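K.L.:
The structure that follows is given in the form of structure tokens.
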Amino acid sequence: MSNIVVLDNGGGLIKAGQGGERDPTTVIPNCLYKPLSSKKFIHPSPLTTLSDEIDLTSAAVRRPIDRGYLINSDLQREIWSHLFTSLLHIAPSSSSLLLTEAPLSIPSVQRTTDELVFEDFGFSSLYIAHPQSLVHLYEASRQPDSILSKTQCSLVVDCGFSFTHAVPVLHNFTLNHAIKRIDLGGKAFTNYLKELVSYRSINVMDETFLVDDAKEKLCFVSLDLLRDLRLARNGNTLIKSTYVLPDGVTHTKGYVKDPQAAKRFLSLSEKESVVVMDKVGERKKADMNKNEIDLTNERFLVPETLFQPADLGMNQAGLAECIVRAINSCHSYLQPVLYQSIILTGGSTLFPQLKERLEGELRPLVPDHFDVKITTQEDPILGVWRGGSLLASSPDFESMCVTKAEYEELGSARCRRRFFH
């Protein structure tokens with residue numbers, strides 16, 4: 001068996017490594033960026049060193065994937081070339097590739113991807129998988145006695161960088177006719193937070209990496225929106241958190257001023273919140289001279305758009321309704337099993353209290369005689385890659401792949417039929 005490279009090619013991050021391993025060899029941003037100190041765009045570095053080595057203040061960003069689909073093959077080729085040569089140190093001609101691709105991709109994008117793999121890099125064979133099917137495979141292997149494993153059926157909710165999918169999976173194949181999508185993901189959340197902060201305090205519209213870091217460290221899902229809005233309006237310090245901006249001298253990246261205080265509100269009981277609600281704090285205007293930003297209701301209004309897309313002017317259903325619509329599109333025999341096998345994956349599921357909020361909103365929409373069980377992956381960012389690594393270690397993997405010779409003889413469209421039935 002040839003060397004197998006597993007590549008989870010996300011819109012935000014690339015996870016890559018050798019098949020059969022537990023964790024990927026490297027995780028890098030799927031982009032090129034140009035810091036203010038540089039005259040040219042720089043290849044991405046692994047996440048463990050990215051923020052420490054380079055000042056990303058006002059860095060320009062170029063991405064090959066937009067809204068989940070490949071739009072710049074030349075840029076993707078450049079990023080992959082750096083990945084294979086400098087980080088993975090592999091020879092594509094003697095390697096097989098397991099590559100993830102967003103569901104419902106259009107034929108022109110599929111052809112471009114196949115050309116990159118076989119014609120530009122010369123991989124010996126290729127297997128394309130939907131990320132959600134790999135999540136299902138990994139979770140079924142982790143829970144051999146669960147209903148998910150016994151029925152080989154699940155509903156994967158993938159809140160990724162570009163958008164959110166509710167995908168029914170049966171026997172490791174996605175049921176494409178039942179897939180539902182919300183056009184919201186990590187990128188949209190970051191952009192919304194940039195707009196809120198820029199309107200209320202200082203202009204951070206060019207600070208993509210900075211605001212993204214603040215979002216990941218400070219945002220959470222509200223379990224009682226009206227209560228939290230009242231607390232924020234009253235200037236209550238339990239909601240407020242401060243994010244310190246880099247000054248370029250003592251520190252080149254932002255950080256949370258008091259991490260423990262930022263988590264304090266999450267542990268409040270309902271009785272305590274009623275007491276503190278009556279304590280009105282002094283509301284102050286933003287100090288434009290301070291090198292920091294204060295976040296109050298922004299912390300929960302940003303993730304709230306996942307449940308209320310109408311807040312952004314979008315005519316789309318929220319997350320709970322999206323899940324119900326996806327399950328209702330499946331055969332009635334599958335529906336009770338799908339409600340018991342809901343899996344949350346993707347970086348945006350890391351918002352605190354998201355699972356609890358989803359359970360509360362989903363239960364009233366589900367028939368009383370159906371049980372609802374939601375599980376969150378142990379690592380929602382690496383879950384897809386780990387499923388791919390598991391599939392790559394299967395003895396049947398090579399027979400599932402399309403070889404370069406088959407691609408050259410039959411073309412992209414004919415070869416694709418082997419991946420998705």
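Residue 1 is the first one shown; counting continues down the chain.
Including glycine, each Cβ sits where the backbone N, Cα and C put it.
Quoted from Swiss-Prot for the published natural variant GLY248 to Ser: In strain: cv. Goe-2. Natural sequence variation is annotated in Swiss-Prot for LYS253 to Glu, with the remark: In strain: cv. Gre-0 and cv. Kas-1. The natural variant LYS263 to Arg is recorded by Swiss-Prot, whose note states: In strain: cv. Di-0 and cv. Kil-0. Under its natural variant annotations, Swiss-Prot gives VAL280 to Asp the following note: In strain: cv. Yo-0. Record note (Swiss-Prot) on the natural variant LYS290 to Glu: In strain: cv. Kil-0. Looking at Swiss-Prot, you'll find the natural variant ASP311 to Val noted as follows: In strain: cv. Oy-0.
Are these features on the surface or tucked inside, and what touches them?
P.N.:
Counting Cβ atoms from all protein chains shown, GLY248 (variant position) has 12 others lying within 10 Å of its own Cβ.
Taking all protein chains in view, 15 other C-beta atoms sit within 10 angstroms of the C-beta of LYS263 (variant position).
Of all the Cβ atoms in the protein chains shown, 13 others lie within 10 Å of the Cβ of LYS290 (variant position).
For the recorded site, ASP311 (variant position), the DSSP three-state label reads helix.
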K.L.:
If you count Cβ atoms within 10 Å of the Cβ of LYS253 (variant position), leaving out that atom itself, what do you get?
P.N.:
17
K.L.:
Of all the variant positions given, namely LYS263, LYS290, ASP311, which is spatially nearest to LYS253 (variant position) at the Cα level?
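P.N.:
Ranked by Cα distance from LYS253 (variant position), first place goes to LYS290.
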K.L.:
Looking at Cβ-Cβ distances, which residues of the chain lie under 8 angstroms from ASP311 (variant position) while being 6 or more apart from it?
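P.N.:
Once residues fewer than 6 apart are set aside, ASP311 (variant position) is near LEU301, GLU304, THR305.
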K.L.:
In angstrom units, rounded to an integer, how far apart are the Cα atoms of GLY248 (variant position) and LYS290 (variant position)?
P.N.:
14
